[in-house]
Amino acid sequence: MSIASYAQELKLALHQYPNFPSEGILFEDFLPIFRNPGLFQKLIDAFKLHLEEAFPEVKIDYIVGLESRGFLFGPTLALALGVGFVPVRKAGKLPGECFKATYEKEYGSDLFEIQKNAIPAGSNVIIVDDIIATGGSAAAAGELVEQLEANLLEYNFVMELDFLKGRSKLNAPVFTLLNAQKEALKK
């Protein structure tokens, strides 16, 4: 199967909720994909195929998943690729010494952490999450990968809200599996 055919089938499983969590947003819930093992496998296969095509000569060493929805498919993708999985968590959730990065949210700021010994310097890393909106949390994860002195190859997202221009904040190429939302909902 091609990436486009995987995406077409996966898109049919999404549930849409207009004006959630705020006015102008069409929330596309991708959780129904995980209720169907066949669709979940196709989600993983689509990302794996993309990464094999995008980086045929490069060994990927780690998948870094953002709390919390990056945890839903990041470990399974890492397993399918035969690489390690490393979580980026909210402050205070990881033991030991951690690097920290702040990001802005709608109502203030938040802090992400990654363990200092999680990834050896020079490792090749892919960051995954469910959606890119404003790009703040993904940019913070990218900053953490830089603090580890690893090579951030790409950000991978299931979906994207294009009109929020989040990818402009990111320091590496972006791949979005499912069709992006080009504009906000009309009021």
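Note: Cβ is positioned from N, Cα and C throughout, glycine not excepted.
The number of other Cβ atoms within 10 Å of the Cβ belonging to GLY136 (AMP binding site), over all protein chains shown, comes to 19. Sequence annotations record features per position, and here Swiss-Prot assigns AMP binding site to ALA133, THR134, GLY135, GLY136, SER137 based on a curator's inference.
Experimental mutagenesis at this site is recorded by Swiss-Prot as ARG69 to Ala, annotated: 4-fold decrease in activity. There are 16 other Cβ atoms within 10 Å of the Cβ belonging to ARG69 (mutagenesis position). Mapped onto three states, the DSSP output places ARG69 (mutagenesis position) in coil.
Take the CB of ARG89 (mutagenesis position) and look out to 10 A: across all protein chains shown you find 18 other CB atoms. Under the DSSP three-state reduction, ARG89 (mutagenesis position) is assigned to strand. While the structure shown retains the original residue, Swiss-Prot records the mutagenesis experiment ARG89 to Ala with this note: 2-fold decrease in activity.
When Cβ atoms from all protein chains are considered, those within 10 Å of LYS93 (mutagenesis position) total 12, not counting its own. According to Swiss-Prot, the experimentally introduced change LYS93 to Ala is described as follows: Small increase in activity.
Listed in Swiss-Prot as a mutagenesis experiment, GLU106 to Leu is described as follows: 1 million-fold decrease in activity.
Annotation of the mutagenesis experiment GLY108 to His in Swiss-Prot: 2/3-fold decrease in activity. Cβ neighbours of GLY108 (mutagenesis position) (same chain, under 8 Å, six or more residues apart in sequence): none.
For GLY108 to Ala, Swiss-Prot lists a mutagenesis experiment annotated as follows: Small decrease in activity.
Cα separation, ARG69 (mutagenesis position) to ARG89 (mutagenesis position), rounded: 11 Å.
The C-beta environment of ALA133 (AMP binding site), restricted to residues of the same chain at least 6 apart in sequence and closer than 8 Å, consists of GLU160, LEU161, LEU164, GLY166. Burial estimate for the binding-site residues (THR134, SER137): highest at SER137, by number of other CB atoms within 10 Å.
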